[in-house]
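Engineer: Encoded as structure tokens, here's the structure I'll be asking about.
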Amino acid sequence: MAVPPTYADLGKSARDVFTKGYGFGLIKLDLKTKSENGLEFTSSGSANTETTKVTGSLETKYRWTEYGLTFTEKWNTDNTLGTEITVEDQLARGLKLTFDSSFSPNTGKKNAKIKTGYKREHINLGCDMDFDIAGPSIRGALVLGYEGWLAGYQMNFETAKSRVTQSNFAVGYKTDEFQLHTNVNDGTEFGGSIYQKVNKKLETAVNLAWTAGNSNTRFGIAAKYQIDPDACFSAKVNNSSLIGLGYTQTLKPGIKLTLSALLDGKNVNAGGHKLGLGLEFQA
């Protein structure tokens, strides 16, 4: 293991098996294009089949690789505008600096963040400062890795309250085909996940979570099967008897169709199930 993942990416492989390939209750359209000069456009729109609410977003990104710079502009249907400037591997190898700002003309709300990340062999360190009107908050994270073993700590300090408001700890083990992840959030929320790549076509995952003082344990299993290079099938179920099914088909290069359904196993004949449709275009 050269560089360990960020704290947010610990256990990501298992989460991807549970989340990717599903879009319950949504009709979604994604479009990604890239011009000859390297300018990337990403637009996304979705409609909620229950509330009929329509949301959308637009993002443009330009990479100035010669200087390690990335410029990103964002807009969404809540009329929030965002700007992000990133410089990587310029001031020091493995160091990434990001300035992220957003502004909502409707409400006048402004937000700014400075994000820093440093990664080298066996270590991944991050520190973000959020400049909020109520007072800046600082979020720090550290992940150490050695021979597949991972240990991470994440904290959030609010200057207005002069105290740590979040303290999370995680331990895991990672190989190319197997991943184990456990975490404790604020000493009250406990979770764990296992990811197993059975073979080139089949991936499986298990997750478990519970809260101190609550006897309700949340448990789920999921699997993803690559039928052929252009099609894959996903399925998951949890201890609430909710069954998720997903099918993704590449219709032609750059066009991908996703169909998904969420079924209530306790009330199969009662209705209330959710369906999802997604189309992704990439050029």
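Each Cβ is built from the backbone N, Cα and C atoms, and glycine gets one as well.
Original residues fill every noted site, and no substitution is shown.
Annotations per Swiss-Prot:
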BINDING   LYS12, LYS20  ATP binding site
BINDING   LEU242, ILE243, GLY244, SER260, ALA261, LEU262, LEU263, ASP264  NAD(+) binding site
MUTAGEN   LYS12 to Arg  PRKN-dependent polybiquitination is decreased, whereas PRKN-dependent monoubiquitination, mitochondrial calcium uptake and apoptosis are unaffected; when associated with R-20; R-53 and 109-R-R-110
MUTAGEN   LYS20 to Arg  PRKN-dependent polybiquitination is decreased, whereas PRKN-dependent monoubiquitination, mitochondrial calcium uptake and apoptosis are unaffected; when associated with R-12; R-53 and 109-R-R-110
MUTAGEN   LYS53 to Arg  PRKN-dependent polybiquitination is decreased, whereas PRKN-dependent monoubiquitination, mitochondrial calcium uptake and apoptosis are unaffected; when associated with R-12; R-20 and 109-R-R-110
MUTAGEN   GLU73 to Gln  Abolishes ceramide and phosphatidylcholine binding
MUTAGEN   SER193 to Glu  Conformation remains closed and prevents cytochrome c leakage
MUTAGEN   SER193 to Ala  Conformation remains open and constitutively allows cytochrome c efflux
MUTAGEN   LYS274 to Arg  Loss of PRKN-dependent monoubiquitination increases mitochondria calcium uptake, and ultimately increased apoptosis. Consequently, mitochondria are swelled with defective cristae structures. PRKN-dependent polyubiquitination is unaffected
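Help me picture these features in the structure, burial and contacts included.
Structural biologist: Sequence-distant neighbours of LYS20 (mutagenesis position): residues of the same chain at least 6 apart with a C-beta under 8 Å from its C-beta are LYS224, SER234. In the three-state DSSP scheme, LYS20 (mutagenesis position) is classed as coil.
When secondary structure is read from DSSP and collapsed to three states, ILE243 (NAD(+) binding site) falls in the strand class. Cβ neighbour count for ILE243 (NAD(+) binding site) (all protein chains, 10 Å cutoff from its Cβ): 16.
According to DSSP, LYS12 (mutagenesis position) sits within a helical segment. The 10 Å shell around the Cβ of LYS12 (mutagenesis position) contains 16 further Cβ atoms across the protein chains shown.
Secondary structure from DSSP puts LYS53 (mutagenesis position) in coil. Taking Cβ-Cβ distances under 8 Å and a sequence separation of 6 or more, the neighbours of LYS53 (mutagenesis position) in its chain are ALA47.
In this view, GLU73 (mutagenesis position) is surrounded by 13 other Cβ atoms within 10 Å of its Cβ, with every protein chain counted.
In the three-state DSSP scheme, SER193 (mutagenesis position) is classed as strand.
Taking the Cβ of SER193 (mutagenesis position) as reference, residues of its chain lying under 8 Å away and at least six apart in sequence are, in sequence order, GLY11, ALA14, ARG15, GLN179, LEU180, HIS181, ALA205, VAL206, ASN207, LEU208.
In sequence order, PHE24, GLY25, THR49, GLU50, ALA261, LEU262 make up the list of same-chain residues 6 or more apart from LYS274 (mutagenesis position) whose Cβ falls under 8 Å from its Cβ. DSSP gives LYS274 (mutagenesis position) a strand state.
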Engineer: Which value in Å gives the longest Cα to Cα span across the NAD(+) site residues LEU242, ILE243, GLY244, SER260, ALA261, LEU262, LEU263, ASP264 as recorded?
Structural biologist: 14
Engineer: Within 10 Å of the Cβ of GLY244 (NAD(+) binding site), how many other Cβ atoms can be counted across all chains shown?
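Structural biologist: GLY244 (NAD(+) binding site) is surrounded by 22 other Cβ atoms within 10 Å.
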Engineer: Between the Cα atoms of LYS12 (mutagenesis position) and GLY244 (NAD(+) binding site), find the distance and write it as a whole number of Å.
Structural biologist: 19
Engineer: Tally every other Cβ atom lying within 10 Å of the Cβ atom of ASP264 (NAD(+) binding site).
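Structural biologist: Result for ASP264 (NAD(+) binding site): 16 neighbouring Cβ atoms inside 10 Å.
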Engineer: Using Cβ atoms only, which residues of the same chain lie under 8 Å from SER260 (NAD(+) binding site) while being at least 6 residues apart in sequence?
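Structural biologist: Those within reach of SER260 (NAD(+) binding site), by Cβ under 8 Å and sequence separation of 6 or more, are GLY21, TYR22, GLY23, PHE24, GLY244, LEU245, GLY246, TYR247, LEU275, GLY276, LEU277, GLY278.
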